[in-house]
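Only one structure is covered here, and it is reproduced in the block below.
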Amino acid sequence: MDDLLAELKSEMDAAGVDADVEFSLPTLELTAALDATIDDTSQLYTDDPPHHYTDTPLTGDDLPLLEAWLDDAQLHGVGDDIIAEYIDEVLLVLITVRGGACGKELLQDVRRLFGADVSPGTMYPHLKQLADAGLLEMSELTKRKVYRVADAQAAIEHVDSVVLQLLTFAVGLQTIMADCIVNQSADPQPQDE
């Protein structure tokens, strides 16, 4: 893998890409898996509802796409209020990665990925709204409902749009904060005597 990274870096240098880029194996695996998911969305859902559904715990072995992120301290540092604010996007990503999930699995996934305790009273209305909006399909089984992505491209575009807005906001806020720090250090407040 190191040879591939070195080859990629040298190709970037030869192409005149002027950037200090660092690669890590989990980042590349996640990016490659995401690219494969976006290119081949046919496996994300099926047209026929399943006849039998078995709970599958979210593990690194079962879902290599999220392996680098499971039990990650940075993700566990995200506040429950932020998770609740963006629960639609979180649910769409988790259901897309899984290819389908029931509510119990999604609650466990959110807890495992983010350390957040989202209540069923918060999550289930959002699943219904996503289904009503045509982003999810819901199959009713004997003891549970299974949610699948109805239109993978629409789901990806929705999440991508929200993520872009969040990144733009975060970069803008961080830039303003950096300017404030620079201005304060350049113009110290007079001390009271």
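Numbering starts at 1 and runs along the chain as displayed.
Here the Cβ of each residue, glycine as well, is placed from N, Cα and C on the backbone.
Annotation source Swiss-Prot lists DNA binding site at Lys143, Arg144, Lys145, Val146, Tyr147, Arg148, citing a curator's inference. Here Swiss-Prot notes a mutagenesis experiment, Lys104 to Ala, with the remark: About 5% transcription activation. For the mutagenesis result Arg111 to Ala, the note given in Swiss-Prot is About 50% transcription activation. According to Swiss-Prot, the mutagenesis experiment Arg112 to Ala carries this note: About 70% transcription activation. Under its mutagenesis entries, Swiss-Prot includes Val159 to Asp with the note: No longer activates transcription, does form probable dimer. Quoted from Swiss-Prot for the published mutagenesis Leu166 to Glu: No longer activates transcription, does not form probable dimer. For the published mutagenesis Cys180 to Asp or Leu, Swiss-Prot gives the following note: Still activates transcription.
Feature map: annotations from Swiss-Prot on the structure.
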residue : record               : DSSP class
Lys104  : mutagenesis position : helix
Arg112  : mutagenesis position : helix
Lys143  : DNA binding site     : coil
Arg148  : DNA binding site     : strand
Val159  : mutagenesis position : helix
Leu166  : mutagenesis position : helix
Cys180  : mutagenesis position : helix
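A distance of 22 Å separates the Cα atom of Lys143 (DNA binding site) from that of Arg111 (mutagenesis position).
Of the listed mutagenesis positions, namely Lys104, Arg111, Arg112, the sparsest CB environment within 10 A is found at Lys104.
Lys104 (mutagenesis position) and Tyr147 (DNA binding site) are 11 Å apart (CA-CA, integer value).
Each of the recorded positions Val146, Leu166 was scored by the number of other CB atoms within 10 A of its CB, and the lowest score belongs to Leu166. Nearest neighbour of Lys145 (DNA binding site) by Cα distance, taken over the mutagenesis positions Lys104, Arg111, Leu166: Lys104. Between the mutagenesis positions Val159, Cys180, the minimum number of other C-beta atoms within 10 Å of a residue's C-beta occurs at Cys180. Ranking the binding-site residues Lys143, Arg144, Lys145, Arg148 by the number of CB atoms within 10 A of their own CB puts Arg148 at the top.
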